[in-house]
Amino acid sequence: MVLDLDLFRTDKGGDPEIIRETQRKRFKDVSLVDKLVQADTEWRKCRFTADNLNKAKNLCSKSIGEKMKKKEPVGDDDTLPEEAQNLEALTAETLSPLTVTQIKKVRVLVDEAVQKTDSDRLKLEAERFEYLREIGNLLHPSVPISNDEDADNKVERTWGDCTVQKKYSHVDLVVMVDGYEGEKGAIVAGSRGYFLKGPLVFLEQALINYALRILYSKNYNLLYTPFFMRKEVMQEVAQLSQFDEELYKVIGKGSEKSDDNTVDEKYLIATSEQPIAAFLRDEWLKPEELPIRYAGLSTCFRQEVGSHGRDTRGIFRVHQFEKIEQFVYASPHDGKSWEMFDEMIGTAESFYQTLGIPYRIVNIVSGALNHAASKKLDLEAWFPGSQAFRELVSCSNCTDYQARRLRIRYGQTKKMMDKAEFVHMLNATMCATTRVICAILENFQTEEGIIVPEPLKAFMPPGLTEIIKFVKPAPIDQETTKKQKKQQEGGKKKKHQGGDADLENKVENMSVNDS
């Protein structure tokens, strides 16, 4: 995931100031651009030097061959004149008066210089890449420039009534329908572990089937992806911070051989976007094949580092969940990827409209975008029980930022072109099931239970096609009852203690005559 290096090179038509401005707008380190330009300049010098040295090496070999053919004396002295030690400026005329022994000495010096230059070049290449991978994609002009997501995300539009208030939040409702077991889940899997139960298992499967059916009707190719990826491939689709904050590492044996002691490092996927991005790795895509649409279904795994204390109850923010993802490879020309961007968020909106879930579309501020996204729109559903908007969908156009490192190229092979072009890659959530379940529970709650949204009824079993009935009391009501009971008991105890104290005072104040 990187920008085109030519964007940093003024002699190639690039303008580093444009990228500096992008870094400023992203509220990221601007000095990375200057460090990269310096490293790239030194790298290009090394490559130029290496080219000259290789020419010198070939010249030495040719001169030795000619002298041997002419049977000239080999010579014993390998002392070199000063002009023969200027390796990058060697010419046939410089080598002509030298003996074979002297030219062989020149070739040894050239080999040593090549080795040092290659070492310097590789070091600079690694340094340049470290800077490059931390510089974000160019921003779309419509992105709001701010580092305050809460205050400055721009609401583009809303759908449905986003003012409705209802009694219970999803935290209570998952318990009331007996569709969730959190305590046992935490014992088995640790924090945020859970078992989905009974009616919510069916509701989740209904959402999956309905979402896939819609995407299939829109010419998406369905993919059930691997759940883990090799480290070297994951490095091409995930930014560095994700390895520390989001991804789970899996360690296994290097092969299936019993005597193999090597270690194989893999990473659990955080979204099916990651394996689908690599699905066409190293391929050339013809213009007439685009756009290529994929609908990814997978379990997703996220560490949620930095989310301590947020959404600790219920199933809204968990370490493991099912998700259907839209992923598209698009042409880099004529704004085609931006047309696809609008289509993808429109597909997601249509899905939630048919479910009857109110929402708003939010344009995310520059400072909150990941490196790859040129622009991101979120669909935030209205949760009437929680009295809040919560994110259900993220739709991003990453332009050619991801494709470059994955080497997914556009058009003809490089032999037919001056320079390889890369496809544009876009992703958008269709349905993260646990979050959508939470939204359905809050929006469709009644006194008796949860009304099943019309499009999902066909996927639900007999007895659950119309309503998922409440079978347990709301935890919040039980907590309130306990508090009230405790307060009442405390009041009685205080009153009783107060009566005893009055009696003791009277006894102490009694005189002999009183008795």
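Residue 1 is the first one shown; counting continues down the chain.
Note: Cβ is positioned from N, Cα and C throughout, glycine not excepted.
Swiss-Prot lists THR271, ARG302, GLU325, ASN427 with the feature L-serine binding site, giving similarity to another entry as the kind of evidence. Residues or ranges marked as ATP binding site in Swiss-Prot: ARG302, GLN303, GLU304, VAL318, HIS319, GLN320, PHE321, GLU391, LEU392, VAL393, SER394. The annotation that Swiss-Prot gives for the mutagenesis experiment PHE383 to Val reads: In sars-s277; pronounced dilatation of the aortic arch vasculature at 72 hpf and subsequent aberrant branching of the hindbrain capillary network. Among the mutagenesis entries in Swiss-Prot is THR429 to Ala, noted as: Abolishes tRNA ligase activity. No effect on ability to regulate sprouting angiogenesis.
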In terms of Cα spacing, which of the binding-site residues THR271, ARG302, ASN427 are within 10 angstroms of HIS319 (ATP binding site)?
ARG302
Tell me the Cα distance separating SER394 (ATP binding site) from ASN427 (L-serine binding site), rounded to the nearest angstrom.
8
Helix, strand or coil at PHE383 (mutagenesis position) [DSSP, three-state]:
strand
What are the other residues, in sequence order, whose C-beta lies within 8 angstroms of the center of the C-beta atoms of THR271, ARG302, GLU325, ASN427 at the L-serine site?
ILE269, ALA270, SER272, GLU273, GLN274, GLY296, CYS300, LYS323, THR429
Within 10 Å of SER394 (ATP binding site), Cα to Cα, which of the recorded positions THR271, ARG302, PHE383, THR429 are there?
THR429
I'd like to know which of the recorded positions PHE321, PHE383, LEU392, THR429 sit within 10 A of ARG302 (L-serine binding site) at the Cα level.
PHE321
Pairwise Cα distance for THR271 (L-serine binding site)/LEU392 (ATP binding site) [Å, integer]:
14
Please report the distance from the Cα of GLU325 (L-serine binding site) to the Cα of THR429 (mutagenesis position), rounded to the nearest angstrom.
5
With the cut-off set at 10 Å between Cβ atoms, which of these recorded positions ends up with the most neighbours? Options: PHE321, PHE383.
PHE383
Out of the binding-site residues listed (GLU304, PHE321, LEU392), which are within 10 Å of PHE383 (mutagenesis position), Cα to Cα?
none
A 10 Å Cβ contact count, applied to the binding-site residues ARG302, HIS319: which residue has the minimum?
HIS319
Once near-sequence residues are set aside, which residues in the chain of THR429 (mutagenesis position), 6 or more away, have Cβ atoms under 8 Å from its Cβ?
LYS323, ILE324, GLU325, GLN326, ALA348, LEU379, LEU392, VAL393, SER394, CYS395
Just counting, how many other CB atoms are there within 10 A of the CB of THR271 (L-serine binding site)?
24
